[in-house]
Structure formats: structure tokens, C-alpha cells
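So the structure is just underneath, and the comments pick up after that.
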Amino acid sequence: MQKLQLCVYIYLFMLIVAGPVDLNENSEQKENVEKEGLCNACTWRQNTKSSRIEAIKIQILSKLRLETAPNISKDVIRQLLPKAPPLRELIDQYDVQRDDSSDGSLEDDDYHATTETIITMPTESDFLMQVDGKPKCCFFKFSSKIQYNKVVKAQLWIYLRPVETPTTVFVQILRLIKPMKDGTRYTGIRSLKLDMNPGTGIWQSIDVKTVLQNWLKQPESNLGIEIKALDENGHDLAVTFPGPGEDGLNPFLEVKVTDTPKRSRRDFGLDCDEHSTESRCCRYPLTVDFEAFGWDWIIAPKRYKANYCSGECEFVFLQKYPHTHLVHQANPRGSAGPCCTPTKMSPINMLYFNGKEQIIYGKIPAMVVDRCGCS
């Protein structure tokens, strides 16, 4: 009995020494800890966002096989950008990448960009080929992207100057060849007749798929072409060497190539906004603005929704990843633990100038984060 009383006295003495318990103080301490945790999470997300933007810049250059961003000024872009129907349609119909994370659409598994449309502007020929004593338009160089993909369509676009009276125009496309013994320097590719009415000039397209395929098989035969568009009075209406006020009216080739996409599996994950207090691995919104980079060489989109992953991957949340959990249980010290990373990504379409001042319309894989998860 005396022993029990002694224990009670000791307990009471300890309570007196410890003093009264302030519940409000404990609540404030807990609140401060929570605030500190949220602040750390915000800082972590901001660092993750900055790293994601820098990674995107590196990935775009790498996937487009560019060592550095093309150095093309806005003035040069205004001169080179064709004022032509196919390009205007691409730009006008271009929609900022929508958040299509809910669908199960096809996506490309390849690392590098899959090209869909290439717009090639004329350049100076490697050969000094002259017809009638003066250089003739036009010579086109082709990138390896055309050579290693299936060409499904090739159109030559030419601009015809406006006429003052109704007239019939005879359009002729000639392929330049090495001079033959009889003096022949060209052979016909296409010819057509069309009626023009007074008003503005028009763009006319001509199918050149066959000659392009021949050029790709025998590059040495590509010496260029000559374009003629004569009206009834013998005036050449084709813009081959643009004069004053004719910027963007150069002839150009529109080449469409195709590649086969591959199907990938679907996954699910958490979606959060910037004000979310979610600590688990989650997908957060991120808009990449190319104009903010000074990347004027990207024609469209000027910005797109890239998104990024951030959050904790606690082992208590890993019933979905039993293999990772087992590894941690087997070797808790040697395992670095799972990371919050993209588990599904989708491509973006991009219209841009490459280093050779060619306009490319292509698909760049794995540029939009659709799902995040722990792995």
C-alpha cells in the first residue's frame, strides 16, 4: 500500500513541475507545421515547373534534330512565310493543344518527331543551270525527312499576278536537264490551261509527286524546274522572283508524308490545380509560351499546355505498385523509393522553320503530360 501511495505522489509531482497544458499552443504549433509543409510543397512544385520548362526546350531541339534554335528574325519570317492556302489553313485551323487526357487516342512511341507536311522554299542551285542565257526558277533541296518517309502527296504552288481583263493562262512546268546534243535543256512535267478574271491574283497548285519521287531516287537528276504562266498576250504572270510588295508569294513545294502510329495503354492518375493541397503524386497545369523564349521560328502553336508531375510517393499509397513495395520491403535501405513521373504522354503538332529555312509541319511525340503516377 505504501508503495502505491509513493507512485501516486511521484505522478502528482511530475504534473506540477510540467505545469498546465495549453491546448491553444498545441493547436498553433500544429497549424505552423501544416503551413510550413504547404510552403515547402509550393516551393517544390515551382522548382519542378521550372525544371520541366527547361527540359521541354531541350527535348524540342533534340526531337527536331536541331543542335540550337534556328536564328530567324521576325522580319525574315515575314518575307519567307508564304501567303498561300495550305499554310493559311494550317495556321487558321490550328488549335492550342486541348487537354485530351480523358481519351484513349493513338500516340507515337518513337522519340523523334514524325513529320506530316513539309513546305520547301526554293533555294540557289548547286549547279549554274541557265536557260535562254539567265538563271531560271526554281531549285528545291530536300531534307532527309522526305527521303526516309513515304510521300503521299507533292504539290507545287505558284502565284499568278492579277489581270486587268479576262484572259486564258497557259501554265507550263519544265524540268531542267543537262544539255543534250541537240541543245535541249528541259523536259515537260505538267501543263494546264485556266481562265482568269480581273481582280486579285490567285494561287495555283500542280501535282509533282512523280517527279519528286524520281528526284529522291536519283538526286543527281534534280537540276531544278522552270515555271511559265503566259496569258493571251504572252505576258508571264507567274511570280518566280518576287518584286516589291510580293513578299510571301514565292513558289514552294508542299510535300505530305506519312508514318504509322502505334497504340499505347491507358492509365489513370490524380489531377490538381496550383492551389491544391494534395501531397500525393499529381498532375499540375503548365502552359509553355514559346514567344517568352524568343522562339519566333515556331510558327504555331505560340503556346501549349504541357503539364507536369509533382508530389510524394509514399509506400502506403503503393498497393497499385506491388513490385515496388516488395523491393522496398526486401531492401529498405538500398531502395531510393518511387518517384512521381509521367505515366502517359501525348504528342503535339508543330509548324516551324528548320535550320535551312524550310517550313515543317510535324508531330512531336511525348510533349504533353496526360497522366502522373509513382514508379
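Cβ atoms are placed via backbone N, Cα and C, with glycine included.
Keep in mind the model shows the original residues, not the substituted ones.
Annotated features in Swiss-Prot:
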type    : residues  : note
MUTAGEN : D267 to N : Decreases SMAD3 protein signal transduction; when associated with L-268
MUTAGEN : F268 to L : Decreases SMAD3 protein signal transduction; when associated with N-267
MUTAGEN : E312 to Q : Slightly decreased SMAD3 protein signal transduction
MUTAGEN : F315 to Y : Increases SMAD3 protein signal transduction; when associated with M-316 and M-318
MUTAGEN : V316 to M : Increases SMAD3 protein signal transduction; when associated with Y-315 and M-318
MUTAGEN : L318 to M : Increases SMAD3 protein signal transduction; when associated with Y-315 and M-316
MUTAGEN : H328 to Q : Increases SMAD3 protein signal transduction
MUTAGEN : G355 to D : Increases SMAD3 protein signal transduction; when associated with Q-357
MUTAGEN : E357 to Q : Increases SMAD3 protein signal transduction; when associated with D-355
MUTAGEN : A366 to G : Increases SMAD3 protein signal transduction
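The structure, with features from Swiss-Prot marked on it.
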{"residue": "E312", "record": "mutagenesis position", "Cβ contacts under 8 Å, 6 or more apart": "S279, R280, C281, C340"}
{"residue": "G355", "record": "mutagenesis position", "Cβ contacts under 8 Å, 6 or more apart": "L66, P70"}
{"residue": "E357", "record": "mutagenesis position", "Cβ contacts under 8 Å, 6 or more apart": "P70, I72, V76, L80, M121"}
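Packing around A366 (mutagenesis position) is summarised by its Cβ count: 19 other Cβ atoms lie within 10 angstroms of its Cβ, all protein chains included. Annotation note: E357 (mutagenesis position) sits in a coil segment as assigned by DSSP.
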